[in-house]
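K.L.:
I'd like to ask some things about the structure below.
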Amino acid sequence: MELNCVQFLRNKTILVTGATGFLAKVFVEKILRVQPNVKKLYLLVRASDNEAATKRLRTEVFEKELFKVLRQNLGDEKLNTLLYEKVVSVPGDIATDQLGINDSHLRERMQKEIDIVVNVAATTNFDERYDVGLGINTFGALNVLNFAKKCVKVQLLLHVSTAYVCGEKPGLIPEKPFIMEEIRNENGLQLDINLERELMKQRLKELNEQDCSEEDITLSMKELGMERAKLHGWPNTYVFTKSMGEMLLGKHKENLPLVIIRPTMITSTLSEPFPGWIEGLRTVDSVIIAYGKGVLKCFLVDVNSVCDMIPVDMVANAMITAAAKHAGGSGVHMVYHVGSSHQNPVTFGEIHEIAVRYFTKNPLRSRNGSLITVSKVRFIPTMALFSLYMTLRYKLPLQLLKLVDIIYPWRNGDKYGDKNRKIELVMRLVELYEPYVLFKGIFDDRNTKSLCANQKEEEIKNTEKLMFDFDPKGINWGDYLTNIHISGLVTHVLKK
């Protein structure tokens, strides 16, 4: 065990899958910034060949604003030299055997050199196609494990999952691995992952034999994923396939040290490499921005429920610290919840109040340049009440519009069809988000708390400063949301 993280990273060769993803970028940037003497970073990306992989890494990772601090510290020439010497682009795909690394010489070299394998690759769409979700989140995780076992120097597999693999359980969610043989739904049906794959393949075969369009196949595979997830007690395909991935890792790890990081909702950087950096709208961010744009009038949420968020740089710090602690540890199978609900909770109601104050003071502009005035949102605490509200507020008036369209088809075009599609989209999104906005669980994080305390003690003793902080108690939610996160969304996502 070594909790001097900077020293631990020195001369290490690390494979990172899903390297163009939000969390992976922050993880890679942190390593290069604090330990330029890392030996090598093999970064796996989906690409047709090495040239395409290198181009993706350059445009989607290293040219991003995230790397501006490193670029300022080193200058363009030295940074480019560092990337040339330390980073190896690897075209591949974890959904395929050997991670899709077709270059046998590269594959053999990697298996001789790699010390740490970090699996961040995932599809995070809640209603992903079942074949895609199983391919990446479930059996892709197993492919990464099998590749790691072939690495002769490997000290650890660190797998990034999600805290929401717990499903919709209320109360204190335990920080422990899944035991596949213990997984049964409320009717006693035991989960069989291989059977799930066979069911998926059979459905896909039937659809192809029927000459279904790609659109119909996609819709059918999405429906199958949601159907199987709910049958076994999970709310959606994403968390179901991620949980099965964890189960396969636990069952087949043998003696390989395994650490599973389960972050909650990942948000913008708290402090490193600079505050507020984020890519895309993530979970609760979509709601915040919709509110700022004045288009959110009502929303399904229990304002007293905790919204478990954690800044992305804290997740990266926890990953590095956990790797340093457990690398080379015999028989290790550790789970870390990285979130805030247990030690420093913030509710949806509190977030709304902060958003009201922010957008009242800093209003967005509409397309015509006028300032957007926000008002408080009508929050509806149950799905039944939300459906009733939508029926009375929108669906009944829509029936009148349908009648007008039928009687006077030349006057309105298909206004009914257009508005009905929008309402159906809203209801679909609400159904997907329901498990999270009404979530009643709190994530036990005693493992993470202990890891964080040990790391703080080690850092203060040796360096007198914190370089790998991931203590959620240090987050001031009012300051973070107002001055860092929401302003970061406006700057980096809306480009205002």
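For all residues, glycine too, the Cβ spot is worked out from N, Cα and C.
Listed in Swiss-Prot is the mutagenesis experiment Tyr238 to Phe, annotated as follows: Loss of enzymatic activity. For the mutagenesis result Lys242 to Ile, the note given in Swiss-Prot is Loss of enzymatic activity. Mutagenesis annotation in Swiss-Prot: Thr347 to Ile, described as Decreases protein stability and enzymatic activity; the structure shown retains the original residue. According to Swiss-Prot, the mutagenesis experiment Ala355 to Leu carries the following note: Catalyzes the formation of C16:0 fatty alcohol instead of C18:0; when associated with M-377. For the published mutagenesis Pro363 to Ser, Swiss-Prot gives the following note: Decreases protein stability and enzymatic activity. For the mutagenesis of Val377 to Met, Swiss-Prot gives this note: Catalyzes the formation of C16:0 fatty alcohol instead of C18:0; when associated with L-355. The structure shown keeps the original residue.
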K.L.:
Just the number: how many Å between the Cα atoms of Thr347 (mutagenesis position) and Lys242 (mutagenesis position)?
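P.N.:
It is 26 Å, counting Cα to Cα.
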K.L.:
Out of these mutagenesis positions, Ala355, Val377, which one has the fewest other C-beta atoms within 10 Å of its own C-beta?
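P.N.:
Taking Ala355, Val377 as the mutagenesis positions, the minimal 10 Å Cβ count falls on Val377.
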K.L.:
Return only the integer: C-alpha distance in Å from Pro363 (mutagenesis position) to Lys242 (mutagenesis position).
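P.N.:
Pro363 (mutagenesis position) to Lys242 (mutagenesis position), Cα-Cα distance: 38 Å.
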K.L.:
Sequence gap of 6 or more, C-beta under 8 Å: which same-chain residues meet both conditions with respect to Lys242 (mutagenesis position)?
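P.N.:
Residues satisfying the criterion: Ala122, Asn137, Thr138, Ser161, Thr162, Val165.
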K.L.:
Using a 10 Å cut-off, grab the number of neighbouring Cβ atoms around the Cβ of Tyr238 (mutagenesis position), all chains included.
P.N.:
24
K.L.:
Can you tell me the three-state DSSP label for Pro363 (mutagenesis position)?
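P.N.:
DSSP call for Pro363 (mutagenesis position): coil, neither helix nor strand.
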K.L.:
Calculate the distance in Å between the alpha carbons (Cα) of Tyr238 (mutagenesis position) and Val377 (mutagenesis position), and round it to a whole number.
P.N.:
29
K.L.:
Quick check for the class: what is the C-alpha distance, in angstrom and rounded, between Ala355 (mutagenesis position) and Val377 (mutagenesis position)?
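P.N.:
Roughly 11 Å, rounded to the nearest whole number.
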